[in-house]
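Per Swiss-Prot, these features apply:
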BINDING   Q177, Q295, Q296, N301, N332, W410  beta-D-glucose binding site
MUTAGEN   F39 to A  Reduces affinity for glucose 8-fold
MUTAGEN   L43 to A  Reduces affinity for glucose 150-fold and turns STP10 into a low affinity transporter
MUTAGEN   C77 to A  Increases sensitivity to alkaline pH and can only function fully at acidic pH (pH < 5)
MUTAGEN   Q177 to A  Reduces affinity for glucose 37-fold
MUTAGEN   I184 to A  Reduces affinity for glucose 3-fold
MUTAGEN   C449 to A  Increases sensitivity to alkaline pH and can only function fully at acidic pH (pH < 5)
Amino acid sequence: MAGGAFVSEGGGGGRSYEGGVTAFVIMTCIVAAMGGLLFGYDLGISGGVTSMEEFLTKFFPQVESQMKKAKHDTAYCKFDNQMLQLFTSSLYLAALVASFMASVITRKHGRKVSMFIGGLAFLIGALFNAFAVNVSMLIIGRLLLGVGVGFANQSTPVYLSEMAPAKIRGALNIGFQMAITIGILVANLINYGTSKMAQHGWRVSLGLAAVPAVVMVIGSFILPDTPNSMLERGKNEEAKQMLKKIRGADNVDHEFQDLIDAVEAAKKVENPWKNIMESKYRPALIFCSAIPFFQQITGINVIMFYAPVLFKTLGFGDDAALMSAVITGVVNMLSTFVSIYAVDRYGRRLLFLEGGIQMFICQLLVGSFIGARFGTSGTGTLTPATADWILAFICVYVAGFAWSWGPLGWLVPSEICPLEIRPAGQAINVSVNMFFTFLIGQFFLTMLCHMKFGLFYFFASMVAIMTVFIYFLLPETKGVPIEEMGRVWKQHWFWKKYIPEDAIIGGHDDNNTN
């Protein structure tokens with residue numbers, strides 16, 4: 001490409017800049033994406049630990065007792081215990097609060113500082129859990145883990161979106177989701193192994209959460225900060241040199257000027273939380289709220305949190321329940337590669353819509369199989385064939401999520417906010433995600449006890465609603481530079497009424513279309 005040239009790209013009217021994909025930016029994004037290991041490891045570890053007999057005997061003897069003595073005459077209510085659910089869900093309540101603190105630190109001190117705080121809090125929380133002697137220590141550890149997750153999830157997707165060139169931003173950003181799936185799979189494998197230990201297997205499972213935390217802490221020292229963040233803090237020359245380095249080009253004037261324009265606009269914003277409520281930011285506000293809500297209401301964390309518990313509820317043995325969780329973890333990780341391949345080739349909308357249809361069908365089928373075997377009484381049994389079918393459809397469901405709502409739930413909110421509201425937008429994204437993750441974690445086992453197999457129909461109906469929402473209201477953002485999202489909203493049939501002309505930056509583009 002000739003020096004200084006830029007061309008229009010499909011998928012929303014944005015343009016690409018000079019420079020290509022460098023080994024430096026790929027390595028940087030890989031290290032940063034390890035922040036997803038924090039989230040993924042915890043998602044995978046808690047369900048396996050809460051199904052371990054030694055753990056239940058020590059901390060939740062009433063649950064272990066009701067399982068052994070079969071006090072409940074329904075399989076649906078076998079694990080229904082609020083304190084047990086609080087062990088899982090408390091992390092996400094802390095993450096919700098931490099995400100708001102992280103947004104301020106991310107803006108004032110850079111993305112790296114937030115990533116460091118996240119890793120350190122997660123490390124301390126892992127040690128609390130590994131050496132816990134009572135439920136209070138467990139909950140304190142989980143709250144510290146939540147602070148780590150809140151900071152990491154607020155800063156890492158923003159960091160990835162700002163470092164990556166627009167044409168591969170989707171693939172590199174999905175590295176965060178890939179790290180989450182790797183963390184889930186590793187946690188499932190560790191749970192399967194530690195369940196064989198005579199003693200303290202649960203301590204090993206919880207303590208090994210320190211490993212991704214150490215990676216995050218070390219990575220935060222190694223990584224450079226983003227040009228966007230440097231400009232926000234007045235380091236213009238350093239920002240330009242970093243932009244040249246990550247783009248592998250000497251002439252980055254057009255992109256650098258757009259970044260400067262965005263930073264100047266951001267400096268005029270004294271309160272991003274107030275400004276994000278303005279009408280011109282309405283699309284970003286809606287999607288930063290709706291996408292994480294819908295992501296959680298798919299029911300995916302029913303599988304991620306409680307896979308071993310769910311499979312034991314349905315009559316799988318201890319080994320079979322843990323191995324089934326490993327299988328879903330493998331499917332989750334491998335399916336994420338589909339998204340990495342497809343997101344910048346076929347766009348975000350196609351993956352959202354296909355994944356939604358796939359999840360809807362699978363939720364209906366799983367609910368129907370469970371209803372046919374257990375009915376409303378919950379006193380039936382699973383045949384091996386039925387168990388295999390349920391596991392198969394859960395795997396297809398997980399695959400649909402893993403190449404659509406899983407990675408895109410983090411990617412799209414991180415790429416649609418202009419710089420002046422980006423920390424606030426990402427904080428909303430993370431906090432809404434964490435709030436509904438908390439609700440699912442805290443009340444799923446109770447909902448299963450009361451709604452029985454109908455719970456899967458409930459999740460299916462939510463998937464149908466969110467798929468229609470995406471079809472009508474989300475424009476394609478493939479190949480659109482972050483600072484040019486105003487053009488995309490301005491061209492959309494519904495959102496254009498909220499976007500004034502002066503909200504579109506980059507006036508030196510001759511290829512603007514209406």
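Every residue, even glycine, has its Cβ placed from backbone N, Cα and C.
If you look for the noted substitutions, you won't find them, since the model keeps the original residues.
Structure coloured by features recorded in Swiss-Prot.
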residue: F39; record: mutagenesis position; CB count, 10 Å: 30
residue: L43; record: mutagenesis position; CB count, 10 Å: 28
residue: C77; record: mutagenesis position; CB count, 10 Å: 19
residue: Q177; record: mutagenesis position; CB count, 10 Å: 27
residue: I184; record: mutagenesis position; CB count, 10 Å: 31
residue: Q295; record: beta-D-glucose binding site; CB count, 10 Å: 24
residue: Q296; record: beta-D-glucose binding site; CB count, 10 Å: 25
residue: N301; record: beta-D-glucose binding site; CB count, 10 Å: 23
residue: N332; record: beta-D-glucose binding site; CB count, 10 Å: 29
residue: W410; record: beta-D-glucose binding site; CB count, 10 Å: 29
Near L43 (mutagenesis position) in space, meaning Cα within 10 angstroms, which of the recorded positions do we find among C77, I184, Q296?
I184
For Q177 (mutagenesis position), which of the binding-site residues Q295, Q296, N301, N332, W410 has the nearest Cα in space?
W410
Which number gives the other C-beta atoms within 10 angstroms of the C-beta of C449 (mutagenesis position), all protein chains shown included?
20
Near N332 (beta-D-glucose binding site), meaning Cα within 10 Å, which of F39, C77, C449 (mutagenesis positions)?
none
Quick one: of the binding-site residues Q295, Q296, N301, W410, which has its CA closest to the CA of I184 (mutagenesis position)?
N301
In whole Å, how far does the CA atom of N301 (beta-D-glucose binding site) lie from that of F39 (mutagenesis position)?
12
Nearest to Q295 (beta-D-glucose binding site) by Cα, among F39, C77, C449 (mutagenesis positions)?
F39
Find the shortest Cα-Cα separation between Q296 (beta-D-glucose binding site) and the mutagenesis positions F39, C77, C449, and name the residue that gives it.
F39
Distance from C77 (mutagenesis position) back to F39 (mutagenesis position), taken between C-alpha atoms, in Å:
28
C449 (mutagenesis position) to C77 (mutagenesis position) - Cα separation in whole Å:
4
